[in-house]
Amino acid sequence: MRGAFYIAIALLIVRSRTATGNAKSDVSRPYVVATGGESTKATPKRYLRGGLALSATNEERMDATVLSKDAKALATEGEDWLRLSLGPVGHSQTPQLKRKFDSLSAIDESSPSKKLATPDRAFTRRFRAEDPQLPKYSKIHQTFLNIPHMPHKISLTEAVLMYRMVNWKNGSSPTKQKSAEALLRLVERTSADDLERALGPTSVRLASQKKIRDEYFKNLTTMYARVHAFCHANPAECTNESTHSPLERKMKAPPDIVLFPLFNR
């Protein structure tokens, strides 16, 4: 009896596999599961999904992943990219997926000396001695320190920013939005120590952060207005010698010709 039982089980397994092989379908097409059919009548039954009698073949069909054409293309590109990453490539055509990935990776590799930095770190860095323009910046700083009626003693960072702004080709006027945005970026990136130096320790301790930065922005606006007026009155002191600089153009402009009347009335 035991031998006959094992033989029956083996026959059932063989017939189940045969039916599975005959009933293979293209999984790339949407599939509607049927609870029975000529190819599944003799296959083992399992009671699944709310008590419906489903064959083992149909269960495998239901568990199969249905891939769309876009998913197939993406999988193919992924396999190509893995082959390129893990081993030598037999073709010269780079898959689209690898090209996209490499273009993203190459953004930072093109300049390995540049490191990612927070806005604070980028804007509060000090001008080091190896900077070739440091002597020029120091001279400009000393010039701006002599401008009267400044709200506070201008720092090297503030002086360099305003020196660059006053030489802009367009938008260098203190009333322009471009100038206001540049000063606002400086306010947002100024450290607490620099705010205390500019406004004084008492003002910083008693006021809120918003009031502190608003006050600092007001000071910068006043300072730049005076720097702008000074530089346009003395363009030789502030020009960066660029042909686009309004100060340089002002220096090289021909003098105004004064026409005297021929006859006195």
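Note that Cβ sites are derived from N, Cα and C of the backbone, with glycine treated the same way.
Original residues only: the substitutions mentioned are not part of this model.
If you check Swiss-Prot, you get these features:
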- N170 to A: Does not affect host cell death-inducing activity (MUTAGEN)
- N219 to A: Does not affect host cell death-inducing activity (MUTAGEN)
- N240 to A: Impairs host cell death-inducing activity (MUTAGEN)
Quick one: pull the CA-CA distance for N240 (mutagenesis position) versus N170 (mutagenesis position), whole Å only. 15
Taking only the CA atoms, the spacing between N219 (mutagenesis position) and N170 (mutagenesis position), expressed in whole angstrom, is 23
Ranking the mutagenesis positions N170, N219, N240 by other Cβ atoms within 10 Å, which is at the bottom? N170
Per DSSP, to which secondary structure element type does N219 (mutagenesis position) belong, with helix, strand and coil as the options? helix
